[in-house]
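> Please find one structure pasted underneath; my questions will follow.
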Amino acid sequence: MKKYIFNHVFFFLMLCGSNYLYSQDPWKLSADKPDSNNYYGETVANGMIGIISSPEPLKVKEVVLAGTYDIYKRGRVSSFIPNYNLLNMKLAFNGESVQTYNINNYKQELDMRNGAFTGSFQFKDLATVTYSYYALRHLPHCIMMVVNINTQKDTEINVENLLETPSSLNNQQNYFQNITNTHVNIPLLTSVAFTPTGRSKIAVSNTFLFDEGKKLQPEILHRMNDADMHAMSFDKKIKAGKTYSFALIGSLISSDHINDPYNEAERLTIYAALEGKSRLLNRHMQEWNSLWQSDIQVEGDPQAQQDIRSMLYHLYSFTRKSTSLSPSPMGLSGLGYNGHVFWDTEIWMFPPMLLLHPEIAKSMIEYRYQRLDAARKKAAIYGYDGAMFPWESADSGAEETPVNALTGAFEHHVTGDVAIAAWQYYLVTGDKEWLKEKGWPILKATAEFWASRVEKNDKGEYEIKNVVAADEWAENIDNNAYTNGTAIRNLQYASKCATVLGVIAPKEWTLIADKILISKMSNGVTREHDSYTDQNIKQADANLLAYPLKLITDKEQIERDLKYYQTKIPQSDTPAMTQAIFSLLYSRLEDSDQAYHWFKDAYQPNLNPPFRVISECKGGTNPYFSTGAGGVLQAVIMGFGGLDIDAAGGIKQVKSVLPKNWKKLTITGIGIEKKTFVLTH
């Protein structure tokens, strides 16, 4: 296999010259005649606001706001809150409302390159309507929908934007005003409410944006339905053969983001309105163009190209730089997993983002750093030293796992996962100042935890007892392979960090790491835990010692473990990450057929129509599973691409193999130097 590395920034845009197969357009996912009975929404997001599509025209199913949690109908722990729908629009022609049943030629399309969701339809013989909405990438709390109406006959339209306070919010107040001066008139439809316990205030504000000047724009009417609902609307007569365009702009923000969300929501809406549609779209597209400087291009497998780009799109959509936000397993695609942060971030989503966009990965690890004190408190109340990160984390950093799940008290490997991510960030970026200020406190505190967590046995070995494994079907077991492996790496990396910074680390860290128990069964296979015999497992565990931990490097051992545990994964009710690890390891073993088989098995059985969104399990109906996307992207980048985080710092390329039907794999914008890697047969 030939491998080429370019040190300059290289960006290649693969264009599809024909739309003969929508399913294989490298940048667009399309749905003709969306069927509400077989429809799983697509998400448009900017790392702060997520908008989930609806099969109904001019509607969205749900809006998700990152960073705001409260207790609501999901046990006694916090969760994302059902929020205001900013894009709740009604359109009528000559008094007849647009509905799914009275339109023709209905199509929806996600433009991944530009972060835009578009719907189009014909309303009887009167007009063709196209609408596109955006979670504006440069304005994290703002969205926009642009509507274009092309008339075939004279018609009069009525457009209404409805703000309804969801039942999850309390003590709502509704406001309407016109901001008027000599050159503009900006109508503001605003609602303010509190989360269920009153912990946070949420504010939303909408306005219409017209191409006409102040004197020609339609009159805006305000209507109060009841205490929970109000709307603004306008009428407009349009001549046959004309195109009429308008936009709806909205802002959504909470007291978790800023002290005064009510005023700031209105300020942001006014700002966006006066920026104007063209400037907003230009800035939005510039931001997406910048994101796509880091891309994956596949030649020879059009469907794989589209699917991989969809995975990139979703991870880019669910994250953003210069924040302390970190994605949940479902990203911003809904309320799944309560919006909590798990190990899914550090082990599955963080590595591809670290290589593609270190500045975004920095936000993910910043999330953990800001909650380090909470992790110290958890360690203390469980009788340990240092810092013990929660299995499920939200805004405070306290444990948020429902009490009926044993993972909250016993799945301790997440602490090592956080430390590993911190060290990887330093290796890729070489940011020594960050390492001193934030990386070292994380690595030191987590190493102190493991030093107090291990138990020395009669043989002088160190054991870690009574945990829930990465294979979560194994509860309250001793010496879980992956948990012990993360402890080893955590202690080793903390010692290395101390050396880099010229700090003296406790000698016991290295001594303990060298003697933590990793055992084998009589057949030579790495044993998942002390009481493991031959049970089925929920997900990869012992195999993770080969990657990402790289504690097992012998190829025969890696293959032995693969061939054993790949037979222990049931075909249903197991999460999508496992097969991605199998694919990655087979790529590095240069077994092309097995690598490609597990690559496809990692996500294709999990796809849902019409946009091929990924669910957590095979046949599942809970997309979008961004954890699975992160795993598959690692199979492509670190597996087929052979990219690897060098223990000495930076990114290197190890021996790997492409699928036989892939002619070429190009990975652009890697690391802080934005390198390009090209692989061919």
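Each residue, glycine too, has its Cβ placed from N, Cα and C.
Since the structure is predicted, the reported quantities are computational estimates derived from the model, not experimental observations.
Just lifted these from Swiss-Prot, have a look:
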type	residues	note
BINDING	TRP343, ASP344, LYS538, GLN539	beta-D-glucose 2 binding site
MUTAGEN	GLU472 to Gln	Loss of activity with kojibiose as substrate
ACT_SITE	GLU472	active site, proton donor
BINDING	TRP473, LYS538, ASP573	beta-D-glucose 3 binding site
MUTAGEN	GLU616 to Gln	Loss of activity with kojibiose as substrate
ACT_SITE	GLU616	active site, proton acceptor
> Using a Cβ-Cβ cut-off under 8 angstroms and a sequence gap of six or more, which residues of the chain neighbour GLN539 (beta-D-glucose 2 binding site)?
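Counting only residues 6 or more apart in sequence, the Cβ neighbours of GLN539 (beta-D-glucose 2 binding site) under 8 Å are ALA470, ASP471, GLU472, ILE569, THR574, PRO575, MET577, THR578.
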> Would you pick out, from the binding-site residues TRP343, TRP473, the residue whose Cβ has the largest number of other Cβ atoms within 10 Å?
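Ranked by Cβ atoms within 10 Å, first place goes to TRP343.
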> Go through ASP344, GLU472, ASP573, GLU616, our recorded positions, and report the one whose Cβ sees the most other Cβ atoms within 10 Å.
ASP344
> For TRP343 (beta-D-glucose 2 binding site), what is the secondary structure by DSSP, using just helix, strand and coil?
helix
> What Cα-Cα separation, expressed in whole Å, is found between TRP343 (beta-D-glucose 2 binding site) and GLU616 (mutagenesis position)?
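TRP343 (beta-D-glucose 2 binding site) to GLU616 (mutagenesis position), Cα-Cα distance: 15 Å.
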> Listed recorded positions are ASP344, LYS538, GLU616; which of them have CA atoms within 10 A of the CA of TRP473 (beta-D-glucose 3 binding site)?
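Those close enough are LYS538.
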> For LYS538 (beta-D-glucose 2 binding site) and GLU616 (mutagenesis position), what Cα-Cα distance in Å is obtained after rounding to a whole number?
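GLU616 (mutagenesis position) has its Cα 12 Å from the Cα of LYS538 (beta-D-glucose 2 binding site).
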> Around the beta-D-glucose 3 site formed by TRP473, LYS538, ASP573, list the extra residues of the same chain whose Cβ is within 8 Å of the site's Cβ centroid.
ASP471, GLU472, ASN536, ILE537, GLN539, PRO570, THR574
> Just the number: how many Å between the Cα atoms of ASP344 (beta-D-glucose 2 binding site) and ASP573 (beta-D-glucose 3 binding site)?
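On Cα coordinates alone, these residues lie 17 Å apart.
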> Can you grab the distance from GLU616 (mutagenesis position) over to ASP573 (beta-D-glucose 3 binding site)? Cα atoms, rounded to a whole Å.
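Computed Cα spacing between GLU616 (mutagenesis position) and ASP573 (beta-D-glucose 3 binding site) is 9 Å.
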> What's the number of neighbouring CB atoms sitting within 10 A of the CB on LYS538 (beta-D-glucose 2 binding site)?
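Around the Cβ of LYS538 (beta-D-glucose 2 binding site), 18 other Cβ atoms lie within 10 Å.
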> Which of the three DSSP states, helix, strand or coil, fits ASP573 (beta-D-glucose 3 binding site)?
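SS state of ASP573 (beta-D-glucose 3 binding site) = coil.
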> Please list, in sequence order, every residue of the chain apart from TRP343, ASP344, LYS538, GLN539 whose Cβ lies within 8 Å of the Cβ centroid of the beta-D-glucose 2 site.
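What remains near the Cβ centre is PHE342, ILE347, TRP348, ALA470, GLU472, PRO575, MET577, THR627.
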